[in-house]
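Engineer: Reproduced below are the annotations present in Swiss-Prot:
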{"type": "DOMAIN", "residues": "47-594", "note": "domain 'PLA2c'"}
{"type": "VARIANT", "residues": "SER498 to Asn", "note": "In strain: ATCC 90240 / AF-10"}
Amino acid sequence: MKTTTVACAVAGLLFSCVSGAPDPVHVEIQQRALPNAPDGYTPSTVGCPASRPTIRSAASLSPNETSWLETRRGKTTSAMKDFFNHVKIQDFDAAGYIDRHSSNSSDLPNIGIAVSGGGYRALMNGAGAIKAFDSRTPNSTSAGQLGGLLQSATYLSGLSGGSWLVGSIYINNFTTISALQTHQKGTVWQFQNSIFEGPDGGSIQILDSATYYRDISNAVSGKSDAGYPTSITDYWGRALSYQMINATNGGPSYTWSSIALTDAFQKAEMPMPLVVADGRYPGELLISSNATVYEFNPWEFGTFDPTVFGFAPLEYLGTKFNGGSVPSNESCVRGFDNVGFVMGTSSTLFNQFLLQINSTALPDWLKSVFTDILKDIGENDEDIAQYAPNPFYHFSNTTNPSAAELELDLVDGGEDLQNIPLHPLIQPERHVDVIFAVDSSADTTYSWPNGTALVATYERSLNSSGIANGTSFPAIPDQNTFVNKGLNTRPTFFGCNSSNTTGPSPLIVYLPNYPYTAYSNFSTFQPDYTEQERDSTILNGYDVVTMGNSTRDGNWSTCVGCAILSRSLERTNTNVPEICKQCFQRYCWDGSLNSTTPAGYEPVTILDSAASGIIPSISTVAMAVVFAAWTIF
């Protein structure tokens, strides 16, 4: 997530709200990802396989991804036919179109979904979007609904808070959002128990918290004692895991690479999950548009950027690669790619949560315990994740700024302002046609998005340094235009006319956070949420992507179908249906600008009234007063 007005954001820690939402369906979560790390959170030395791991060039997709895509295409083809059985396009048989072109998969739509950063706000708003897109959600396949879009997608990417959502879904059985919205104590997504408190274990909370801190400390100490550098990101990642993966012990043995070993993923029954982080070069403090953008997929860790242009086998992170191979006198390492550490890496800005321990209401003795845990961690390492040994050591020596470094430093995936994880989805090798970009960024004074993330990705594509490596992205207007023209108040399509882009580029369906039934603009740094706040924010996220169950536009689901088909219709030289032309007229950015400074952006709910995360009318002075009172307390 991005760094914006931290003082104001921290002040927002105080604001909570009570808002109504239907009870989620209670579904038992069954763990599917494999707890396959040899020694819990501690990376372990193992024998290398007969074919020793190597770093490969990013000139193509990996053989694993290529093979998986062949299987996934069959699943998405079937899912799209189901989707278009309830998403109707007037005077056009969309399901029949998919069926007629199913023998040539390159003709068919290729869909990506990207969930932005923004802390718990992004997780919950993004969860509402995924809930709306999931055909397993009750009533999501009714008229005007978008259920089945998730099943039709090839890729699902997350960044920072969005990575918590993606990780939580995939490690918990590619489960439904309804199942994660449990009301049972001691389970996942119990955000009323903050990171500082830990899960409710059924005892006195102080005792539960003491056990929680001790277990986190022991896990990180095990990694440190094994010779691996640790930072606050390790503690942050372990704490996250209790909320996102396993409330009992935080799932210390679950790895990101284990997703690729599960039967359901090998059968391509779900989209491919991708998590994004930024590289921080030696001696660098600020992350620029030239930063290398790394991805974690189920098989690999690496980047398409020309600086490194390589991928390492994820399962063997922690192994001492040198020049792209493992020296004959070195063993391999497994267990470094802990799920919590991966999610923590993508959200290192939230290390600030842990640094606020003295401002919490926890007993002094617990504060002292946790302060002792953190005392040996230098201030300069507060916001990084340390990947040592550096997998790209002496790899791409002429272009890789970290090639001579024994340690690779990674930071929050939104620190370069690209707060929507579009980077993996716009790579030409992946041939994505349309990206549904869910934006929960806190760009404005009151924590609403204004298109900054899209602007950053567009500007990067034009960067004269060549960091974009030939990737193309649709033209995006400036942030003032977003606000002045209301492009951040409703869905907007970018890249509708593919002939206007410099190269193959997906159509972007921009889905900005907006108050339909709840003020979902919570401060990025608010650490806890009532169950009502959680559920109402998820419900609002559902409304964001369905436009209030199509109440703002009765043809919205049809227009989504048109966006999905757009690039495919071009490839097959199929006439665009008249209703789709009307959709594009309504939702495509027309290229006009209004860059004058806008008035303050304070949207209000447009359906049922609700309480808010940050009340639009509250003044900055009032926020400062409350913040001062909180710090004194």
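Backbone N, Cα and C define each Cβ position, glycine as well.
None of the substitutions listed is reflected here, since the structure keeps the original residues.
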Engineer: For SER498 (variant position), what residues in its own chain, 6 or more apart in sequence, show a Cβ-Cβ distance under 8 Å?
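Structural biologist: Same-chain residues close to SER498 (variant position) (Cβ under 8 Å, separated by 6 or more) are PRO504, SER505, LEU507, ARG567, GLU570.
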Engineer: For the domain 'PLA2c' (47-594), provide the mean pLDDT of the predicted model.
Structural biologist: 94
Engineer: What does DSSP assign SER498 (variant position), in three states?
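Structural biologist: The three-state answer is helix.
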